[in-house]
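Trainee: Below you'll find the structure I mean.
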Amino acid sequence: MKRLLLLFLFFITFSSAFPLVRMTENEENMQLAQAYLNQFYSLEIEGNHLVQSKNRSLIDDKIREMQAFFGLTVTGKLDSNTLEIMKTPRCGVPDVGQYGYTLPGWRKYNLTYRIINYTPDMARAAVDEAIQEGLEVWSKVTPLKFTKISKGIADIMIAFRTRVHGRCPRYFDGPLGVLGHAFPPGPGLGGDTHFDEDENWTKDGAGFNLFLVAAHEFGHALGLSHSNDQTALMFPNYVSLDPRKYPLSQDDINGIQSIYGGLPKEPAKPKEPTIPHACDPDLTFDAITTFRREVMFFKGRHLWRIYYDITDVEFELIASFWPSLPADLQAAYENPRDKILVFKDENFWMIRGYAVLPDYPKSIHTLGFPGRVKKIDAAVCDKTTRKTYFFVGIWCWRFDEMTQTMDKGFPQRVVKHFPGISIRVDAAFQYKGFFFFSRGSKQFEYDIKTKNITRIMRTNTWFQCKEPKNSSFGFDINKEKAHSGGIKILYHKSLSLFIFGIVHLLKNTSIYQ
């Protein structure tokens, strides 16, 4: 009997422990949220006062403000997407308050900087290089010039610090969390830039890239606030990118030039039209889409067309098919009704065969995108589910082609919905059940059922080039015949149009027989 009583008491104790663990986790999440909102959104609630209804209402309002800034679904609730953003390493400068606006800049163009101490994570020369290149990001688009000094007081004093440090009113929090902070132009701490020494700083390996973080913090030291443009350098969260190919977004350029102006204008040199080469090892695509039994690859003013299971590749001007379409398209996809949608900036066009449908272009916001979305990076329609994924920076939206509405619960981070695809997507399409994501000159074959990358290849693998050729390879603008792996690239518009017509005539005839 005693054994039964002991077992019963053990069972009651063991089973009652689970709700306590869950409650503790919820409390920890709420405390994390309170600290985050205090630091970055001026919540100004001290201590553990979350149970008060007034304070909880303030927290909900600040969560809504934070969700709106990061492009999340605005609910005021501490959902998983909101927590994920709060736990992402970021800059220590607030997103609102006096730092939520672009501040007055320096009253001079020639600025000095000094590195007070160095991180042991990197060679001194590598730190010098990262700092110099971080400043050059801004001097390349403004009249600003930066000079390094080794003694005395510089306009921008740079240091690696930990936790509470010196007279600085901001502090660091150990590994992860806050990576750095900087102060806007002015006397005293103005322009000073600090990096958290508890982080693992790196040039190109595992850890946090010093150049990327420094370039961001120097934006603050020059007077910029945070941007909610997810492609901007001044976006508050750390995004791992290839530093060698890192461009400032137009939002960054507009912001810094609103303070200091642009570079002196030089006489514009007439540009010769560039023609992309299929076997260029650095070839990238603006957009890719299927069209019935074809795949179309868009680049500048041109497109390549390949047919399923046929080795011929055709190369044409976009205008030879659709004269009213602009060049430099940014995204394209085929919907379940055999129509192509192509996107550039805030507009999209719908194509049926050789015809651009009337009443186009239309605004992308008619599809359900919020006003902050200014362009689409890539799009792909899953033929099985009839759902279209739109990629915008590090986020993706999902559109229901049957109801013509955006799905609830989106946007989501790309890496969350497509594990392994961690940063922005340049182009995407579906072929034989797989998604193909292009980023730069690489393409990732992705199994959407197992959510795994199954193959990594060059973007021009589809053209079966035997060996990459130099991108400066010369060829006739009117006609190029390149024999690579049995592929013949045709430039004659009349012949390509004839083939296109015959293929689709045979297809349509077979369907209705």
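Counting begins at 1 with the first residue displayed.
Every residue gets a Cβ built from N, Cα and C, even glycine.
Here the original residues stay in place, and none of the substitutions has been built in.
For C91, H216, H220, H226, the entry in Swiss-Prot reads Zn(2+) 2 binding site, with the evidence type similarity to another entry. Per Swiss-Prot, Ca(2+) 2 binding site is recorded for D155, G188, D192, and the stated evidence type is similarity to another entry. Per Swiss-Prot, Zn(2+) 1 binding site is recorded for H165, H181, H194, and the stated evidence type is similarity to another entry. Feature annotation from Swiss-Prot assigns Ca(2+) 3 binding site to D173, G174, V178, D196, E199; the stated evidence is similarity to another entry. Swiss-Prot documents N55 to Q as a published mutagenesis change and attaches the note Loss of N-glycosylation; when associated with Q-110 and Q-452. One mutagenesis experiment catalogued in Swiss-Prot, N110 to Q, is accompanied by this note: Loss of N-glycosylation; when associated with Q-55 and Q-452. According to Swiss-Prot, the mutagenesis experiment N452 to Q carries the annotation: Loss of N-glycosylation; when associated with Q-55 and Q-110.
Burial and contacts for the listed features, if you can.
Mentor: Under the three-state DSSP scheme, C91 (Zn(2+) 2 binding site) falls in the strand class. Long-range Cβ proximity for C91 (Zn(2+) 2 binding site), meaning a same-chain Cβ under 8 A and a gap of 6 or more residues, is found for V178, L179, G180, H181, V213, H216, E217, H220, H226, P236, N237, Y238.
Residue density at G188 (Ca(2+) 2 binding site): 8 other Cβ atoms are found within 10 A of its Cβ, drawing on all protein chains shown. In the three-state DSSP assignment, the secondary structure recorded for G188 (Ca(2+) 2 binding site) is coil.
Look at H194 (Zn(2+) 1 binding site): DSSP puts it in a strand. Counting only same-chain residues at least 6 apart in sequence, those with a Cβ under 8 Å from the Cβ of H194 (Zn(2+) 1 binding site) are I158, A159, F160, R161, H165, C168, R170, F172, G180, H181, A182.
When other Cβ atoms within 10 Å of the Cβ of G174 (Ca(2+) 3 binding site) are tallied across all protein chains shown, the result is 11.
The Cβ of N110 (mutagenesis position) has 11 neighbouring Cβ atoms from other residues within 10 Å, across all protein chains displayed.
Following the DSSP three-state reduction, the secondary structure of N452 (mutagenesis position) is strand.
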Trainee: Return one of helix, strand or coil for H165 (Zn(2+) 1 binding site), based on DSSP.
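Mentor: Note: H165 (Zn(2+) 1 binding site) is coil by DSSP, not helix or strand.
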Trainee: When you measure from the Cβ of N55 (mutagenesis position), how many other Cβ atoms are you left with inside 10 Å?
Mentor: 14
Trainee: If we check Cα distances from G188 (Ca(2+) 2 binding site), which of the recorded positions N55, N110, D173, D196, E199 wins as closest?
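Mentor: Sorting the recorded positions by distance from G188 (Ca(2+) 2 binding site), the top entry is N110.
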Trainee: In three-state terms from DSSP, label V178 (Ca(2+) 3 binding site) for me.
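Mentor: Where V178 (Ca(2+) 3 binding site) sits, the three-state DSSP reduction gives strand.
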Trainee: Closest to N55 (mutagenesis position): which of the binding-site residues G174, D192, E199, going by Cα position?
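Mentor: Of the binding-site residues G174, D192, E199, G174 has its Cα closest to that of N55 (mutagenesis position).
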